[in-house]
Amino acid sequence: MLQNIRIVLVETSHTGNMGSVARAMKTMGLTNLWLVNPLVKPDSQAIALAAGASDVIGNAHIVDTLDEALAGCSLVVGTSARSRTLPWPMLDPRECGLKSVAEAANTPVALVFGRERVGLTNEELQKCHYHVAIAANPEYSSLNLAMAVQVIAYEVRMAWLATQENGEQVEHEETPYPLVDDLERFYGHLEQTLLATGFIRENHPGQVMNKLRRLFTRARPESQELNILRGILASIEQQNKGNKAE
């Protein structure tokens, strides 16, 4: 189950942080590390700071885009320390651990951490189902990347241990939720349809698509429900083409 939980680092700029993150992960039983467009490649410093977790570094998936790292996941949680102009469903670290373990029984889960200095962009955060914030000391809330990973990884492990200690058998059944890939295709289809009907203007969608993303993220439609929505969009497109042909 824990292998289904991906720790995703976006544009990490210091190899030492990669090593420290690998160490934080392995102490909690996590080994699935993804590096998105790292500004530097793992090197001897990363191996040194991994302190026995060099296998996590050696087996890390290095990809060019966040979409590649999220492919195949049904749940994505992004870390965010800043308040956003567009509110998003929030979790605390404990809730994040519980939800991640519950969903990782069936499909991959991604826990996404941003750049050392500026974190994740708004666009990247909008690809997440939830945001998680660590309730650090407001007078000094500066956690480095490995510290943040350690906090979240600890809560994941505690949630996983609870299922083991209670003797709970996790049912491995097909998740009813769509994968991130399916959701992104839906958002693309939705934007295309809204453009075709004139509801939004090309190059000037305003906040409409952002707010619609938030709406569907909050509602979190199941796979069958998403298929219904895609069918509605296809019907609107067909009707719109018919009107133009007349």
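A Cβ is built for glycine as well, from the same backbone N, Cα and C atoms used for every other residue.
Every position carries its original residue.
According to Swiss-Prot, the protein carries these features:
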- T79, S80, A81, G114, I134, S141, S142, L143: S-adenosyl-L-methionine binding site (BINDING)
- R82 to A: Loss of tRNA binding affinity. Loss of activity (MUTAGEN)
- H172 to A: No change in activity (MUTAGEN)
- T175 to A: No change in activity (MUTAGEN)
- Y177 to A: No change in activity (MUTAGEN)
- F199 to A: Strong decrease in activity (MUTAGEN)
- K211 to A: Strong decrease in tRNA binding affinity. Strong decrease in activity (MUTAGEN)
- R213 to A: Strong decrease in tRNA binding affinity. Loss of activity (MUTAGEN)
- R214 to A: Strong decrease in tRNA binding affinity. Strong decrease in activity (MUTAGEN)
- R218 to A: Strong decrease in tRNA binding affinity. Strong decrease in activity (MUTAGEN)
- E225 to A: Loss of activity (MUTAGEN)
- I228 to A: Strong decrease in activity (MUTAGEN)
- L229 to A: Loss of activity (MUTAGEN)
Taking only the CA atoms, the spacing between S80 (S-adenosyl-L-methionine binding site) and R214 (mutagenesis position), expressed in whole angstrom, is 16
Might you list, by sequence position, any residue in that chain lying six or more from L143 (S-adenosyl-L-methionine binding site) with a Cβ less than 8 Å away from its Cβ?
I134, A136, V151
Select the most exposed residue of K211, R213, where exposure means the fewest other Cβ atoms within 10 Å, treating these as the mutagenesis positions.
K211
Restricting to the recorded positions A81, S142, R214, E225, which ones have a CA within 10 Å of the CA of Y177 (mutagenesis position)?
E225
Which of R214, R218 (the mutagenesis positions) has the most other Cβ atoms within 10 Å?
R214
For the recorded S-adenosyl-L-methionine site, whose residues are T79, S80, A81, G114, I134, S141, S142, L143, find every other residue on that chain with a C-beta no more than 8 angstroms from the centre of their C-beta atoms, and list them by sequence position.
G119, A133, A136, A148
Cα-Cα distance maximum in Å, computed over every pair in T79, S80, A81, G114, I134, S141, S142, L143 that the record assigns to S-adenosyl-L-methionine
16
Note down the number of other Cβ atoms within 10 Å of the Cβ of S142 (S-adenosyl-L-methionine binding site), including every protein chain shown.
8
Measuring Cα to Cα, how many angstrom lie between E225 (mutagenesis position) and T79 (S-adenosyl-L-methionine binding site)?
28
Other than its own, how many Cβ atoms are within 10 Å of the Cβ belonging to G114 (S-adenosyl-L-methionine binding site)?
23
Sequence-distant neighbours of T79 (S-adenosyl-L-methionine binding site) in its chain (C-beta under 8 A, six or more apart)
L111, V112, F113, G114, G119, L120, H131, V132, A133, I134, A148, I152
Between the binding-site residues S80, S141, the one whose Cβ has the fewest other Cβ atoms within 10 Å is S141
Taking the Cβ of I134 (S-adenosyl-L-methionine binding site) as the centre, how many other Cβ atoms fall within a 10 Å radius?
17
